[in-house]
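One structure is given here, and the rest of the page talks about it.
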Amino acid sequence: MKNNKISGFQWAMTIFVFFVITMALSIMLRDFQSIIGVKHFIFEVTDLAPLIAAIICILVFKYKKVQLAGLKFSISLKVIERLLLALILPLIILIIGMYSFNTFADSFILLQSTGLSVPITHILIGHILMAFVVEFGFRSYLQNIVETKMNTFFASIVVGLMYSVFSANTTYGTEFAAYNFLYTFSFSMILGELIRATKGRTIYIATTFHASMTFGLIFLFSEEIGDLFSIKVIAISTAIVAVGYIGLSLIIRGIAYLTTRRNLEELEPNNYLDHVNDDEETNHTEAEKSSSNIKDAEKTGVATASTVGVAKNDTENTVADEPSIHEGTEKTEPQHHIGNQTESNHDEDHDITSESVESAESVKQAPQSDDLTNDSNEDEIEQSLKEPATYKEDRRSSVVIDAEKHIEKTEEQSSDKNK
């Protein structure tokens, strides 16, 4: 992400603080389950812990935009595609589980399908709310933070381990806890792949998958009452689907790479085979910008110096030409014959005209030097040329006026002598 990037220290502290607050709140909120009077299979109060932890971290730590980058609520075609997968994958897991029950246990349990103490709609709404608050914290917030320094695959592993610890169930023994850990970790890995490359639009996908899984398991299996075979079937089924889905995704992207000869980063941002090195990329980009700015400044300085040099030379040439004009006029002293005076006057006019032409040519030469500079510096060069050109024009006009006065004076003197 291009942004005010989270430093490595803040990144680690954010993950640590989130996990500590989540675990502490999950312990403290257990006592409130009986107080609010809601059954745990409808809504688990401890599931509020990730949501509260995410809100606290957003308020405490800086770079709010980076922290909220995974909390977008817009819809895209990719989101719709992943939403369909979020409904299909739980169905595949449940089908594998039911087939396993029919094969190895002769039947599967349709738990509490009759004689429920609450309507099914209440259970559905409760599971959607539970899925939203949990995934808001773990997927939309925590996984987004972890992915700022890791790619999706390793970020999913980190978040999966934390989620498995949060969801650990040691009530029914070590073996049950081990299969429950496998189930929740595989569950989290599937979710990490589902929300990959969705550009922060994660909450719909994660909530849909989570609610579909928990709602189906409530009715079809009895793992929540400690049945070891049920949790074993669910864990293995979920792990098989996780390996198959992630492996198939990698194969498809690998085929796309072989056919297009483009790397996976071009096909999908934040891929498994490319580690995110935001700090190094930022430093490299800043170094390139600074070097280009230095080169532009050097070019501008050279162009300005050359322009000033041309203007200065033109001014010196104009000043140096003035004495020659005066000397030429002084040589036109009255002669013994009017014809000689007229010829000298014509010579002076010719000299003045030739000097004007040369000066004009020198003025034309100055803009030619502008072609050597960049287009962005043309205004500065024209501004620097404006004052020397005006000065030269004033000097030439004064020289011409002096010459005309001198000619008139010599003509008057010659006419007086003739009289």
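Counting starts with 1 at the first residue shown.
A Cβ is built for glycine as well, from the same backbone N, Cα and C atoms used for every other residue.
Substituted residues are absent from this model; it holds the original ones throughout.
Here the residue is the original one, but Swiss-Prot notes a mutagenesis experiment at this spot, ASP106 to Cys: Increases average length of lipid-linked peptidoglycan products, when part of the SagB-SpdC/LyrA complex.
Where Swiss-Prot documents SER107 to Cys as a mutagenesis experiment, the accompanying text is: Increases average length of lipid-linked peptidoglycan products, when part of the SagB-SpdC/LyrA complex.
Among the sequence features in Swiss-Prot, the mutagenesis site GLU135 to Ala is noted as follows: Does not affect lysostaphin resistance. Does not affect SagB-SpdC/LyrA glucosaminidase activity. The Cβ neighbour count for GLU135 (mutagenesis position), using a 10 Å radius over every protein chain in view, is 29. Annotation note: GLU135 (mutagenesis position) sits in a helical segment as assigned by DSSP.
What Swiss-Prot says about the mutagenesis result for ARG139 to Ala is this: Does not affect lysostaphin resistance.
Quoted from Swiss-Prot, the note on the mutagenesis of ARG196 to Ala is: Does not affect lysostaphin resistance. A coil conformation is recorded for ARG196 (mutagenesis position) in the three-state DSSP classification, outside any helix or strand.
Among the mutagenesis entries in Swiss-Prot is HIS210 to Ala, noted as: Does not affect lysostaphin resistance. Around the Cβ of HIS210 (mutagenesis position), the number of neighbouring Cβ atoms within 10 Å comes to 23.
Counting other CB atoms no more than 10 Å from each candidate's CB, the mutagenesis positions ARG139, ARG196 peak at ARG139.
The shortest Cα-Cα distance between HIS210 (mutagenesis position) and any of the mutagenesis positions GLU135, ARG139, ARG196 is the one to GLU135. Between the CA atoms of ARG196 (mutagenesis position) and ARG139 (mutagenesis position) there is a gap of 11 Å, rounded to the nearest whole number. In three-state terms derived from DSSP, HIS210 (mutagenesis position) belongs to a helical segment.
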